[in-house]
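J.: Feature annotation from Swiss-Prot assigns ATP binding site to Lys50, Gly413, Asp494. Quoted from Swiss-Prot, the note on natural variant Gly353 to Arg is: In strain: CWL029 and TW-183.
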Amino acid sequence: MVWVFKSQFEGLSALKRGVHALTKAVTPAFGPRGYNVVIKKGKAPIVLTKNGIRIAKEIILQDAFESLGVKLAKEALLKVVEQTGDGSTTALVVIDALFTQGLKGIAAGLDPQEIKAGILLSVEMVYQQLQRQAIELQSPKDVLHVAMVAANHDVTLGTVVATVISQADLKGVFSSKDSGISKTRGLGKRVKSGYLSPYFVTRPETMDVVWEEALVLILSHSLVSLSEELIRYLELISEQNTHPLVIIAEDFDQNVLRTLILNKLRNGLPVCAVKAPGSRELRQVVLEDLAILTGATLIGQESENCEIPVSLDVLGRVKQVMITKETFTFLEGGGDAEIIQARKQELCLAIAGSTSESECQELEERLAIFIGSIPQVQITADTDTEQRERQFQLESALRATKAAMKGGIVPGGGVAFLRAAHAIEVPANLSSGMTFGFETLLQAVRTPLKVLAQNCGRSSEEVIHTILSHENPRFGYNGMTDTFEDLVDAGICDPLIVTTSSLKCAVSVSCLLLTSSFFISSRTKT
């Protein structure tokens with residue numbers, strides 16, 4: 001292993017090349033007329049996608065410093081998607097524009113810290129302008145428009161999202177049993193406790209664990225060590241090639257967690273550790289509820305040192321499992337129907353007889369797990385590749401549409417950014433470096449509209465001129481129909497939260513890059 005060092009401008013130039021290479025790979029898929037990108041990695045199935053984050057994740061460069069630029073940009077995109085479900089490509093084109101122009105300022109002798117200060121001052125004014133443009137969703141039609149844009153203008157997926165988005169506590173759980181796309185209400189059960197380590201995830205693009213079916217081991221005590229019984233138990237699961245295993249316990253010692261992670265990563269053991277849900281006072285009864293729902297035997301009620309029976313009989317079973325950082329959701333449990341019904345009646349009677357508001361709320365939360373309120377969305381397509389892509393689109397659209405319902409919408413197609421930048425004047429009392437940074441941000445936020453117009457075969461400057469010549473703040477270019485019109489009326493709109501989050505992450509990583517002064521990386525000797 002040898003260490004490689006680069007000075008400020010040399011290193012920044014290499015990082016810029018990496019960011020620009022990533023942008024060139026992602027932007028052809030941007031907008032309603034963007035192209036699909038084909039991804040083939042090793043023996044994995046072929047993926048055809050227009051999703052920016054899925055494309056970006058596959059870009060790896062040989063040069064260590066160019067690769068560092070790619071990695072930093074990817075982290076920003078992942079943060080945008082994690083927060084809102086959309087906006088990754090918008091963030092990337094703004095990063096590329098900010099970094100490229102900012103580097104020109106540094107080359108001209110301007111202070112990077114002053115450039116950063118100008119960018120930060122400018123972006124705060126852009127946020128204020130975006131807030132003024134925000135429109136609250138007023139009708140199901142508004143929700144449908146947002147959902148369709150978030151689903152890459154797929155009418156079917158957008159309609160499904162709009163249909164189920166109003167249901168409380170929504171999270172898609174996916175199946176491929178039936179043809180087409182359909183939803184079924186009231187099947188999903190959810191508890192508010194998720195995986196204890198991101199190393200358990202099976203789908204890095206959405207940072208969750210998804211299995212068609214799984215076994216469940218429920219322990220009422222903390223797992224402080226891997227006893228011989230538990231090791232033999234894990235070996236039994238592996239040898240018999242059964243379903244994946246979810247282990248739910250009061251807590252997990254770090255050494256135990258590390259061992260489970262290593263077994264998953266090195267030996268392919270499909271396992272996930274989940275901390276027992278509920279407050280400390282309620283944890284025991286919530287675990288009993290889960291045991292009833294899944295058909296598991298609750299182990300360790302009497303003593304923390306009790307042995308775990310080396311048998312599959314004590315395991316519960318669940319179907320259509322989705323585990324995120326915060327929740328554990330499943331569609332069907334293997335519990336006895338009569339026992340489940342008896343528990344539901346017991347909880348209903350307890351609620352009716354409770355005189356304590358807090359106790360009543362706790363009982364209602366427990367009852368909600370039994371009743372279930374998570375819609376099942378079933379997706380199939382002609383090929384597995386298409387099915388995976390549509391499933392990913394649907395999940396992203398769900399998150400983005402929920403974001404729109406919280407914060408409202410702004411005109412889409414990059415118009416909100418354009419109008420915001422056009423309404424802002426550069427303050428007169430700034431230094432040359434701050435002025436440069438201020439203007440750089442105002443130009444960078446125009447880039448998403450420019451890229452979209454170019455992907456639709458239009459001159460970006462002509463499109464911008466036409467838009468700004470109209471006073472209607474919602475007037476813009478509709479790439480779907482290749483016309484200029486009121487974008488909100490046409491259903492071309494973006495969630496405000498997605499718009500601001502993409503800009504926030506873009507500014508954050510760009511300022512980090514521009515103010516870096518020395519670069520160190522390693523590479524293997526050849």
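A Cβ is built for glycine as well, from the same backbone N, Cα and C atoms used for every other residue.
If you look for the noted substitutions, you won't find them, since the model keeps the original residues.
What you are looking at is a predicted structure, and each value in this text was computed from that prediction instead of being measured.
Burial and contacts for the listed features, if you can.
T.: In the three-state DSSP scheme, Gly413 (ATP binding site) is classed as coil.
In this view, Gly353 (variant position) is surrounded by 9 other Cβ atoms within 10 Å of its Cβ, with every protein chain counted. Secondary structure at Gly353 (variant position), taken from DSSP and collapsed to helix, strand or coil, is helix.
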J.: Under DSSP, is Asp494 (ATP binding site) helix, strand or coil?
T.: strand
J.: Restricting to the same chain and to sequence separations of six or more, state which residues have a Cβ under 8 Å from that of Lys50 (ATP binding site).
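T.: Spatial neighbours, sequence-distant, of Lys50 (ATP binding site): Ala29, Gly34, Tyr35, Asn36, Val37, Asn152.
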J.: Same chain only, sequence gap of 6 or more: which residues have a CB within under 8 Å of the CB of Gly413 (ATP binding site)?
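T.: Correct list: Gly31, Leu449, Leu452, Gly476, Tyr477, Asn478, Gly479, Leu487, Ile492.
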J.: Could you measure the widest C-alpha to C-alpha distance across Lys50, Gly413, Asp494, the residues recorded as binding ATP, and give it to a whole number of angstrom?
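T.: So the binding residues stretch over 17 Å, Cα to Cα.
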J.: Are there any residues in the same chain, six or more apart in sequence, whose C-beta is under 8 angstroms from the C-beta of Asp494 (ATP binding site), and if so which?
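T.: Result: Asp86, Gly87, Val146, Val149, Ala404, Ile409, Val410, Pro411, Gly412, Ala416.
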